[in-house]
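Novice: Listed in Swiss-Prot is the natural variant Thr17 to Ala, annotated as follows: In strain: Isolate NARA4.20. Among the natural variants in Swiss-Prot is Ile42 to Val, noted as: In strain: Isolate NARA4.20. Here Swiss-Prot notes a natural variant, Met58 to Ile, with the remark: In strain: Isolate NARA4.20.
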Amino acid sequence: MPSISTNIILAFTAALTGMLVFRSHLMSSLLCLEGMMLSMFILSTLTIMNLHSTMSFMMPILLLVFAACEAAIGLALLVMMSNTYGLDLIQNLSLLQC
């Protein structure tokens, strides 16, 4: 496996670990999620370029579209939470609070 792919997989793993460790704040979770999406985009682009697969050239673009939608929804949720509660704690999102 080339070193570039290994580094990108390591970046994805680090972002996933960050998502699991820093899950109390929404901003940290969104940043880790963006890191995961970026590493998936780069890895899929490199894989398609190495395999010379012409049928799946649109897959990285589709992944970027989903990442942009996820970022927009996440930022809207973050602004709504900070205006309502003054915090970005994920526990404020629970509907089962007493």
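The chain as shown is numbered from 1 upward.
Glycine is treated like the rest: Cβ placed from N, Cα and C.
Original residues only: the substitutions mentioned are not part of this model.
Given the structure is predicted, the values throughout are model-derived calculations rather than measurements.
I would like each feature placed in context: is it buried or exposed, what are its neighbours, and how far apart are things?
Specialist: Sequence-distant contacts (6 or more apart, same chain, Cβ under 8 Å) of Thr17 (variant position) do not exist in this structure.
In the three-state DSSP reading, Ile42 (variant position) counts as helix. Around Ile42 (variant position), the same-chain residues at least 6 positions away in sequence with a Cβ under 8 Å from its Cβ are Ile8.
Sequence-distant neighbours of Met58 (variant position) (same chain, six or more apart, CB under 8 Å from its CB) are absent.
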Novice: Could you find out if DSSP has Met58 (variant position) as helix, strand or coil?
Specialist: coil
